[in-house]
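A.B. asks: The structure that follows is given in the form of structure tokens.
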Amino acid sequence: MKFASKKNNQKNSSKNDERYRELDNLVQEGNGSRLGGGSCLGKCAHVFKLIFKEIKDNIFIYILSIIYLSVCVMNKIFAKRTLNKIGNYSFVTSETHNFICMIMFFIVYSLFGNKKGNSKERHRSFNLQFFAISMLDACSVILAFIGLTRTTGNIQSFVLQLSIPINMFFCFLILRYRYHLYNYLGAVIIVVTIALVEMKLSFETQEENSIIFNLVLISALIPVCFSNMTREIVFKKYKIDILRLNAMVSFFQLFTSCLILPVYTLPFLKQLHLPYNEIWTNIKNGFACLFLGRNTVVENCGLGMAKLCDDCDGAWKTFALFSFFNICDNLITSYIIDKFSTMTYTIVSCIQGPAIAIAYYFKFLAGDVVREPRLLDFVTLFGYLFGSIIYRVGNIILERKKMRNEENEDSEGELTNVDSIITQ
């Protein structure tokens with residue numbers, strides 16, 4: 001078995017060596033053309049060669065990123081449309097969605113997941129890890145729920161991008177990730193670009209904003225980071241099935257979501273505020289709205305008033321589409337963390353901010369929440385793409401360095417074996 005695994009490792013390393021050797025040759029060609037005073041056209045052709053080589057070698061992750069981005073954009077748009085229709089019943093929609101997720105994941109897992117079970121997964125209970133992920137997600141939702149009440153839309157978008165440095169810090173501290181200077185530079189470019197754009201937009205709006213609630217919203221990113229790291233540890237160490245993890249996490253979230261109920265009674269929640277004596281009535285009205293299409297809140301409601309107006313007609317269709325895209329979002333997120341890493345998911349997910357902003361330009365996607373195009377959204381998108389390219393360059397350098405270290409270790413091991421044979 002050791003011989004077979006060693007043979008596979010050598011095969012994989014030789015394949016990677018070939019990739020990086022080609023990359024080195026392209027880089028050296030570029031250096032030669034610069035030293036020889038090559039034409040501008042030749043330099044551009046060389047850059048396009050490097051880009052084509054990178055895309056060809058990592059085509060799967062790029063296709064997966066595009067699929068994830070599409071699903072994520074649709075998830076956020078239908079979440080917004082669901083909120084506009086039945087925003088008075090957040091607890092009902094949350095619990096119903098968790099129940100649907102649990103049923104769907106368990107059905108699919110029972111049909112397809114059991115065949116993939118391994119010995120580590122079969123002989124160990126992961127209930128503690130599942131519960132920990134659910135609790136971390138619940139803590140994140142509660143903090144975000146409070147923080148969003150006094151955080152403007154532009155600041156919300158900026159806070160989302162802060163997940164990059166927060167994840168980098170905790171992954172370095174706990175998972176022992178190591179970064180190149182270009183990783184830090186790329187992350188800074190993404191965060192600073194979006195910070196400048198969103199700060200400018202925040203000055204143009206007159207919405208209520210509070211630094212304390214902004215900090216509460218930022219703190220919501222920490223449990224999300226630990227939740228994703230727990231997923232990565234479970235995936236990488238125990239090779240647990242993605243469907244099983246999502247099914248069990250959804251099961252525990254049915255109970256951990258109940259922790260949010262007392263939060264609704266906080267008086268500063270404005271339209272989401274719900275007194276204790278109205279909780280049960282709100283739940284009954286929520287189910288009537290979602291499944292029967294019956295409006296309850298129709299008077300003294302609307303923008304800037306104590307309550308949102310119900311728009312329950314066809315709400316179940318919008319909610320069903322939201323649930324579908326959210327389930328797909330969860331599956332792809334887990335897959336990216338499983339096959340790649342928490343940081344890969346973080347970098348990929350941060351493009352959703354500018355992408356969602358642009359998606360709201362199209363009425364067939366956004367529906368009633370459509371808005372006019374803004375130049376600053378495209379500036380944000382460009383900043384993200386440029387920062388991501390720089391970040392990826394740092395990863396390539398680290399991968400090449402890792403391959404060289406493995407080569408040196410293999411060659412040292414072979415020399416040791418030869419020496420031992422000679423001495424015998």
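Just so it is clear, glycine is given a Cβ too, placed from its N, Cα and C backbone atoms.
Although substitutions are noted, the structure shown does not include any of them.
Among the mutagenesis entries in Swiss-Prot is K80 to A, noted as: Decreases pH sensitivity of chloroquine transport. Swiss-Prot lists N84 to A among its mutagenesis entries, and the accompanying note reads: Modestly decreases pH sensitivity of chloroquine transport. What Swiss-Prot says about the mutagenesis result for D137 to N is this: Decreases transport activity for chloroquine at pH 6.0. Looking at Swiss-Prot, you'll find the mutagenesis E207 to N or H noted as follows: No significant effects on pH sensitivity of chloroquine transport. E207 to A appears in Swiss-Prot as a published mutagenesis result, with the remark: Abrogates pH sensitivity of chloroquine transport. Recorded in Swiss-Prot as a mutagenesis result, E207 to K carries the remark: No significant effects on pH sensitivity of chloroquine transport; when associated with E-80. A mutagenesis experiment is reported in Swiss-Prot for this position, H273 to A, and the note states: Increases pH sensitivity of chloroquine transport. Quoted from Swiss-Prot, the note on the mutagenesis of D329 to N is: Decreases transport activity for chloroquine at pH 6.0. What Swiss-Prot says about the natural variant C72 to R is this: Reduced sensitivity to quinine. The note that Swiss-Prot attaches to the natural variant K76 to I is: Reduced sensitivity to quinine. One entry in Swiss-Prot concerns the natural variant K76 to N. Its note says: Reduced sensitivity to quinine. What Swiss-Prot says about the natural variant L160 to Y is this: In chloroquine resistance type 2; when associated with T-76; T-144 and D-326. Under the heading of natural variants, Swiss-Prot lists S163 to R and annotates it as follows: May repel chloroquine from moving through the channel, leading to higher chloroquine accumulation at its site of action. For the natural variant N326 to D, Swiss-Prot gives this note: In chloroquine resistance type 2; when associated with T-76; T-144 and Y-160. The structure shown keeps the original residue.
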A.B. asks: Quick check for you: of the recorded positions K80, S163, H273, which have their Cα within 10 Å of the Cα of N326 (variant position)?
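C.D. replies: Within 10 Å Cα-Cα: none.
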A.B. asks: Would you count the other C-beta atoms found within 10 angstroms of the C-beta of K76 (variant position) for me?
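C.D. replies: Result for K76 (variant position): 20 neighbouring Cβ atoms inside 10 Å.
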A.B. asks: Return the count of C-beta atoms lying within 10 angstroms of the C-beta of N84 (mutagenesis position), excluding that atom itself.
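C.D. replies: By my count, 16.
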A.B. asks: Between the Cα atoms of H273 (mutagenesis position) and K80 (mutagenesis position), find the distance and write it as a whole number of Å.
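C.D. replies: That separation, Cα to Cα, works out to 19 Å.
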A.B. asks: Between L160 (variant position) and K76 (variant position), what C-alpha distance do you get in Å?
C.D. replies: 13
